[in-house]
Amino acid sequence: MSCTIEKILTDAKTLLERLREHDAAAESLVDQSAALHRRVAAMREAGTALPDQYQEDASDMKDMSKYKPHILLSQENTQIRDLQQENRELWISLEEHQDALELIMSKYRKQMLQLMVAKKAVDAEPVLKAHQSHSAEIESQIDRICEMGEVMRKAVQVDDDQFCKIQEKLAQLELENKELRELLSISSESLQARKENSMDTASQAIK
């Protein structure tokens, strides 16, 4: 009987050590997730500032588009795509952390069940309390990760909407630039025709 109890206690200690390792891994994942959340918030602020920046620089872009329209449009499109790509990478990383936490929680429940079965002959109340405490904490952490994932989805949706609006503005600027060039070409041709008519009239007057 003493051998059986000693074996049960040894198994319990081993399981508790594994639980501590899982807790440490979960805390590390939560820290990484918090860092991702801060980056997401920074990205959202940057995304919100984009429309104001484009409104302030709209007139400057219109003037500059007369000289270097293709270069400017290419630069703006590259910056927007880089922001969207970074947002998507953050979102994927966040989902990977969420999956890892859920896997840890599943293993944690399995080990706690094994511990409870092995300790039927021993008072299980402290183990139950520890299980309830750790389970509630890890589930709370998973809820936080889910909330962060939802924030990321909304941020990516906002970025996509802003990208479409900016694309429309850039297309409008290209059209205006083309029309201005056509007007300039027509004005130049008209001026040249008037100059030639004036020269012909002067030549006839001299004769």
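Heads up, the Cβ atoms here are built off N, Cα and C, so glycines get one too.
Where Swiss-Prot documents Leu19 to Asp as a mutagenesis experiment, the accompanying text is: Loss of interaction with SLMAP.
Long-range Cβ proximity for Glu96 (mutagenesis position), meaning a same-chain Cβ under 8 A and a gap of 6 or more residues, is found for none. For Glu96 to Ala, Swiss-Prot lists a mutagenesis experiment annotated as follows: Loss of (SIKE1:SLMAP)STRIPAK complex formation; when assocated with A-109.
Quoted from Swiss-Prot for the published mutagenesis His97 to Asp: Loss of (SIKE1:SLMAP)STRIPAK complex formation.
In the three-state DSSP classification, Arg109 (mutagenesis position) falls within a helix. In sequence order, Ser135 make up the list of same-chain residues 6 or more apart from Arg109 (mutagenesis position) whose Cβ falls under 8 Å from its Cβ. Looking at Swiss-Prot, you'll find the mutagenesis Arg109 to Ala noted as follows: Loss of (SIKE1:SLMAP)STRIPAK complex formation; when assocated with A-109.
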